[in-house]
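Here is the structure we will look at.
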Amino acid sequence: MSRRIIVGTLQRTQRNMNSGISQVFQRELTCPICMNYFIDPVTIDCGHSFCRPCFYLNWQDIPILTQCFECIKTIQQRNLKTNIRLKKMASLARKASLWLFLSSEEQMCGIHRETKKMFCEVDRSLLCLLCSSSQEHRYHRHCPAEWAAEEHWEKLLKKMQSLWEKACENQRNLNVETTRISHWKAFGDILYRSESVLLHMPQPLNLALRAGPITGLRDRLNQF
């Protein structure tokens with residue numbers, strides 16, 4: 001076997017290995033609920049990780065005890081802390097995925113044939129460096145594309161956190177109203193039973209009737 005064939009075979013094997021490692025790496029950084037790279041990941045008691053917003057927003061009744069989405073083990077939903085290392089790795093993976101997307105032929109600047117690295121905050125569009133300094137965009141605000149992407153995810157996280165807080169508040173209000181209605185219903189049942197008992201109790205004899213004469217009773221007794 002020639003040296004060229006051996007080298008080619010080794011290169012293909014290396015590419016396949018890298019591809020396999022990349023897929024495993026990507027899978028480990030993907031939330032099993034939203035199937036995207038983690039946003040503010042939290043690791044629960046059983047060891048599995050989820051995006052914090054995904055974890056919170058998938059419980060309608062907001063129980064204290066619940067089950068893991070993957071292993072179905074009962075877990076505590078308290079004091080969830082961000083997995084900092086996993087968050088950083090997911091952020092790097094998002095940036096790498098973004099650069100892979102921007103480097104594709106479809107996303108190259110049609111005028112200058114350069115990668116669109118800049119984001120125009122006015123036009124909300126991706127531009128290459130030359131386009132961002134052109135007359136049309138010169139006075140617009142620009143930032144690197146990865147900054148814009150991370151800012152987008154942070155805003156999304158805040159919105160989802162706000163939704164979760166509102167859901168918690170609504171659930172608390174609902175619990176208060178449910179308890180109040182239950183108490184009023186119990187009070188109404190007590191009143192109903194009390195009224196029923198009073199209606200079936202024997203009524204006392206009217207003293208005025210018992211003290212008065214019964215007309216004709218003596219005459220009837222004398223007939224015997």
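For all residues, glycine too, the Cβ spot is worked out from N, Cα and C.
Remark: Cys46 (mutagenesis position) has Cys68, Glu70, Cys71, Lys73, Ile75 as non-local neighbours, by Cβ distance under 8 Å and separation of at least 6 in sequence. In Swiss-Prot, a mutagenesis experiment is listed as Cys46 to Ser, annotated with the note Abolishes PRMT1 ubiquitination and MAP3K5 activation.
Proximity of Cys131 (Zn(2+) binding site) to non-local residues of its own chain (separation of 6 or more, Cβ distance below 8 Å) is seen for Cys109, Ile111, His112, Lys116, Met118, His137, given in sequence order. Taken from Swiss-Prot, the feature Zn(2+) binding site applies to Cys109, His112, Cys131, His137.
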Taking the centroid of the Cβ atoms of Cys109, His112, Cys131, His137 as the Zn(2+) site, which other residues of that chain lie with their Cβ within 8 Å of it, listed in sequence order?
Ile111, Glu114, Lys116, Leu127, Cys128, Leu129, Leu130, Ser132, Ser134
Of these binding-site residues, His112, His137, which scores lowest on Cβ atoms within 10 Å?
His112
Helix, strand or coil: which one is Cys109 (Zn(2+) binding site) in, per DSSP?
coil
Hey, does DSSP put His137 (Zn(2+) binding site) in a helix, a strand, or just coil?
coil
